[in-house]
Amino acid sequence: MTVGTLVASVLPATVFEDLAYAELYSDPPGLTPLPEEAPLIARSVAKRRNEFITVRHCARIALDQLGVPPAPILKGDKGEPCWPDGMVGSLTHCAGYRGAVVGRRDAVRSVGIDAEPHDVLPNGVLDAISLPAERADMPRTMPAALHWDRILFCAKEATYKAWFPLTKRWLGFEDAHITFETDSTGWTGRFVSRILIDGSTLSGPPLTTLRGRWSVERGLVLTAIVL
């Protein structure tokens, strides 16, 4: 079992003492869900069960780093993960990757992470998930070797995951305009999600601009927003 560090490249160093992460690149044999979690996957196919179990295993590894004992990670009304008291976090999984980032609520408002295969989006998906301005800008700001459409999709997903716990409201793909910067390596960078709808939150300041990082490595795109 290999616990990797890919997601560390997209996390801010300034709050690392209040953040923890864990990631795996395969599903270790023998893992089982906690009893409270088992009903959530009772009718799931094997692939879905493995994703569910492994990503929650990652979450418990990360929580343990912050001194939180093992706890079930259930789902809210919209499918969002429900974290132990005093904690926030985000889960993601795709082919060849499962990852979790957690943080202490008194230091971190919200976390959104996403992982995707670094490959072109299926036909028709780009128009559905992007704004015309994004489709015009990204080819000019990304190196030709990068699948910028997938990076954009990954950033949109991270934006939603950071948004929803604070608002409990839907955020459509068209409701955030994302711009990107590329670092000197060409394989990492930053992005800014400008929210185009009412950003009022359940408590605290509204969400108007969310800032994150992206990285392409080992055939994967990773994005993260930490608020």
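Using N, Cα and C of the backbone, Cβ positions are placed for all residues, glycine too.
Here the original residues are kept at every noted site.
Over in Swiss-Prot, the protein carries these features:
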MUTAGEN   R48 to A  20-fold decrease in phosphopantetheinylation activity
BINDING   R48, R56, K75, G76, D77, K78, T92, H93, D114, E157, K161, L171  CoA binding site
MUTAGEN   R56 to A  100-fold decrease in phosphopantetheinylation activity
MUTAGEN   D114 to N  Abolishes phosphopantetheinylation activity
BINDING   D114, A115, E116  Mg(2+) binding site
MUTAGEN   E116 to Q  500-fold decrease in phosphopantetheinylation activity
MUTAGEN   E157 to Q  Abolishes phosphopantetheinylation activity
MUTAGEN   W170 to L or S  Confers high-level resistance to compound 8918
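Inclusion criterion for the recorded positions R48, T92, E157, K161: a C-alpha placed within 10 angstroms of the C-alpha of A115 (Mg(2+) binding site); this criterion is met by T92, E157.
DSSP gives D77 (CoA binding site) a coil state; it is part of no helix or strand. With a 10 A radius on its CB, D77 (CoA binding site) counts 6 other CB atoms from all the protein chains. Considering only the binding-site residues K75, D77, T92, K161, the residues lying within 10 A of E116 (mutagenesis position) on a C-alpha to C-alpha basis are T92. Largest Cα-to-Cα span within the CoA-binding set R48, R56, K75, G76, D77, K78, T92, H93, D114, E157, K161, L171: 25 Å. Around R48 (mutagenesis position), taking its Cβ as the centre, 12 other Cβ atoms fall within 10 Å, counting all chains.
Shown in sequence order, T92, C94, Y97, I113, C154, E157, A158, L220, V221, L222, T223 are the same-chain residues outside D114, A115, E116 whose Cβ sits within 8 Å of the Cβ centre of the Mg(2+) site. Under the three-state DSSP scheme, A115 (Mg(2+) binding site) falls in the strand class.
Taking the Cβ of T92 (CoA binding site) as centre and 10 Å as the limit, one finds 26 other Cβ atoms among all the protein chains shown.
Comparing the recorded positions R56, K75, K161 on other C-beta atoms within 10 angstroms of each C-beta gives the minimum for K75.
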